[in-house]
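*Asks:* If you scroll down you'll find the structure; I have some questions about it.
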Amino acid sequence: MFQIRSFLVGISAFVMAVLGSAAYSAQPGGEYPTVDDIPVGEVRLYKIGDGVWSHIATQKLGDTVYSSNGLIVRDADELLLIDTAWGAKNTVALLAEIEKQIGLPVTRSISTHFHDDRVGGVDVLRAAGVATYTSPLTRQLAEAAGNEVPAHSLKALSSSGDVVRFGPVEVFYPGAAHSGDNLVVYVPAVRVLFGGCAVHEASRESAGNVADANLAEWPATIKRIQQRYPEAEVVIPGHGLPGGLELLQHTTNVVKTHKVRPVAE
């Protein structure tokens, strides 16, 4: 079990009227919010460390509800947002929660790959005055997929192994994994690594949605992350519960198992 302090999202907070005005209570016992705790259309914040929060939202696909993680990082008197909250409605709720619970403006965002759980809501951010960033490849893939497209390219993130400092974080393009364009974000001040969908939670036994994955390259990509951030203390996956560096090896194991599963079947 990793130890991180929770950011209580309010004793009797309400989602904005436009979102349905549903009440929710603070997370008991400092537990990380799960899919069972968050109705679709609402967002929870969880404090990871000084000036760093995860944001957690849910979305229903078919008959199943999934949770999704993003990150909020303080940058002086502003906030940097890592990933949307998976859709316009959720992202409106996210901005409302940030205003309510943190009270600082979100001025910039980074999307870590082109899927809707990372870029869905970019138009909401843009309308709110947030400068939206991602890699050149993510912009290209998002446009090709008909997804929302962040406005600005981090042109230094063009090839596997590229890294750029962006305010209080380091953004690393480790190579193809869950998607060809997935980025990871490291907050050195608190040793928090946001692995996004390149990294799985500990309970995950399947590689999940691999429609755009590169299963052959994924283990090597994880190895690059391990080599670059051996000092990371908290690792946040794209979906599910945070952990430590063990999540990286776990992800490799899951991906390798997925690769051989069709042969066994």
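Cβ coordinates come from backbone N, Cα and C, glycine included.
For all the noted positions, this structure keeps the original residue and models no substitution.
Sharing the feature lines straight out of Swiss-Prot:
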type: BINDING; residues: H113, H115, H178; note: Zn(2+) 1 binding site
type: MUTAGEN; residues: D117 to A; note: Prevents coordination with a zinc ion and probably abolishes catalytic activity. Reduces thermal stability, but retains structural integrity
type: BINDING; residues: D117, C197, H239; note: Zn(2+) 2 binding site
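For the listed features, I'd like the structural context: burial, neighbours, distances.
*Replies:* In the structure as shown, the Cβ atom of H113 (Zn(2+) 1 binding site) sits within 10 Å of 26 other Cβ atoms.
Over all protein chains present, the Cβ of D117 (mutagenesis position) has 28 other Cβ atoms lying within 10 Å.
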*Asks:* Would you mind ranking the binding-site residues H115, H178, H239 by how many other Cβ atoms sit within 10 Å of each Cβ and giving me the lowest?
*Replies:* H239
*Asks:* Which residues, sitting 6 or more apart from C197 (Zn(2+) 2 binding site) on the same chain, put a CB under 8 Å from its CB?
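*Replies:* The list for C197 (Zn(2+) 2 binding site) reads T112, H113, H115, D117, R118, A177, H178, S179, N182, P237, G238, H239, given in order along the sequence.
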